[in-house]
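Participant: Annotation source Swiss-Prot lists S-adenosyl-L-methionine binding site at G73, L78, V124, E125, R139. For the mutagenesis result N39 to A, the note given in Swiss-Prot is Lack of activity. Low-level streptomycin resistance. Slight decrease in AdoMet affinity. Where Swiss-Prot documents H53 to A as a mutagenesis experiment, the accompanying text is: Decrease in activity. Very low-level streptomycin resistance. Slight decrease in AdoMet affinity. What Swiss-Prot notes for the published mutagenesis of D56 to A is this: Strong decrease in activity. Low-level streptomycin resistance. Slight decrease in AdoMet affinity. What Swiss-Prot says about the mutagenesis result for D71 to A is this: Lack of activity. Low-level streptomycin resistance. 10-fold increase in AdoMet affinity. Among the mutagenesis experiments that Swiss-Prot reports, G77 to A is described with the note: Lack of activity. Low-level streptomycin resistance. 10-fold decrease in AdoMet affinity. Record note (Swiss-Prot), mutagenesis P79 to A: Lack of activity. Low-level streptomycin resistance. 11-fold decrease in AdoMet affinity. The unchanged residue is displayed. Quoted from Swiss-Prot, the note on mutagenesis experiment R123 to A is: Slight decrease in activity. Streptomycin-sensitive. Record note (Swiss-Prot), mutagenesis R139 to A: Lack of activity. Low-level streptomycin resistance. No change in AdoMet affinity. The unchanged residue is displayed. Swiss-Prot lists K165 to A among its mutagenesis entries, and the accompanying note reads: Slight decrease in activity. Streptomycin-sensitive. Listed in Swiss-Prot is the mutagenesis experiment R197 to A, annotated as follows: Strong decrease in activity. Low-level streptomycin resistance.
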Amino acid sequence: MLNKLSLLLKDAGISLTDHQKNQLIAYVNMLHKWNKAYNLTSVRDPNEMLVRHILDSIVVAPYLQGERFIDVGTGPGLPGIPLSIVRPEAHFTLLDSLGKRVRFLRQVQHELKLENIEPVQSRVEEFPSEPPFDGVISRAFASLNDMVSWCHHLPGEQGRFYALKGQMPEDEIALLPEEYQVESVVKLQVPALDGERHLVVIKANKI
């Protein structure tokens with residue numbers, strides 16, 4: 001699996017240390033093991049997880065601005081855990097409402113010795129944001145409109161929303177409230193992945 005990951009990273013132009021690669025593989029192995037009992041993901045093959053979960057998450061890392069992020073609706077830690085491994089200087093709050101997912105995240109935190117994550121069980125609407133976050137990240141969480149509505153209290157004045165999407169979400173962008181603007185849309189290149197991937201970066205308009 002290490003060889004496959006190394007080839008995928010090379011194709012993506014991403015350079016990681018051996019320690020980071022081993023952490024990513026350990027996370028995939030844990031996800032595969034726990035998935036049998038906890039049903040954390042529909043992806044069953046660890047090699048497929050490398051593409052659809054690991055690479056699909058970490059290609060976002062160069063576009064994140066700031067040091068303090070929250071991954072809302074993180075599920076089994078996607079994209080938050082892979083991002084925390086490749087961005088060890090940043091801190092990631094991993095938010096999910098289901099206890100079994102948060103238990104898995106805490107076990108990952110313990111086994112991989114990840115000091116820059118904080119798994120939290122909470123609904124996003126009820127989670128306090130003190131201090132506010134530099135970035136609110138979501139992957140397969142909600143429409144853009146729902147994301148900014150439910151998470152409006154989380155980013156700071158200069159904070160951004162980072163929404164990981166499949167195809168270009170033109171309809172969702174058109175429905176964004178006028179107090180928000182799309183700062184950029186990045187077409188992501190994920191090696192060995194069928195289908196499109198886009199990152200939509202949103203900021204609140206200054207009043």
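Residue 1 is the first one shown; counting continues down the chain.
Heads up, the Cβ atoms here are built off N, Cα and C, so glycines get one too.
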Participant: Minimum Cβ neighbour count within 10 Å among the recorded positions D56, D71, E125: which residue?
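Facilitator: Per-residue Cβ counts within 10 Å for the recorded positions D56, D71, E125 bottom out at E125.
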Participant: Here are the mutagenesis positions: R123, R139, K165, R197. Which has the lowest count of other Cβ atoms within 10 Å?
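Facilitator: Relative to the other mutagenesis positions in R123, R139, K165, R197, R123 has the fewest Cβ atoms within 10 Å.
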Participant: Count, for each of the binding-site residues L78, V124, the other C-beta atoms lying within 10 angstroms of its own C-beta, and report the residue with the smallest count.
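Facilitator: Relative to the other binding-site residues in L78, V124, V124 has the fewest Cβ atoms within 10 Å.
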Participant: List, in sequence order, those recorded positions among N39, D71, E125 whose Cα sits within 10 Å of the Cα of G77 (mutagenesis position).
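Facilitator: Within 10 Å of G77 (mutagenesis position): D71.
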Participant: Any same-chain residues 6+ apart from P79 (mutagenesis position) with CB under 8 Å of its CB? Would you list them in sequence order, or say none?
Facilitator: D56, S57, I58, V60, D71, I137, R139, L164
Participant: Helix, strand or coil at G77 (mutagenesis position), per DSSP?
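Facilitator: Going by the DSSP assignment, G77 (mutagenesis position) belongs to neither helix nor strand, so it counts as coil.
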Participant: Do any of N39, H53, K165, R197 (mutagenesis positions) have a CA within 10 A of G73 (S-adenosyl-L-methionine binding site), and if so which?
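Facilitator: So the list reads none.
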Participant: Please list, in sequence order, the residues in the chain of H53 (mutagenesis position) that are at least six apart in sequence and whose C-beta is under 8 Å away from its C-beta.
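Facilitator: Counting only residues 6 or more apart in sequence, the Cβ neighbours of H53 (mutagenesis position) under 8 Å are V28, L31, T41, V43, L78, P82.
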Participant: What is the one among the recorded positions G73, G77 whose Cβ has the most other Cβ atoms less than or equal to 10 Å away?
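Facilitator: Going through G73, G77 one by one, the largest Cβ count within 10 Å is at G77.
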Participant: Could you measure the widest C-alpha to C-alpha distance across G73, L78, V124, E125, R139, the residues recorded as binding S-adenosyl-L-methionine, and give it to a whole number of angstrom?
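Facilitator: The span, Cα to Cα at its widest, is 19 Å.
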Participant: Any idea what the Cα distance is from N39 (mutagenesis position) over to R123 (mutagenesis position), rounded to a whole Å?
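Facilitator: Approximately 20 Å lies between the Cα of N39 (mutagenesis position) and that of R123 (mutagenesis position).
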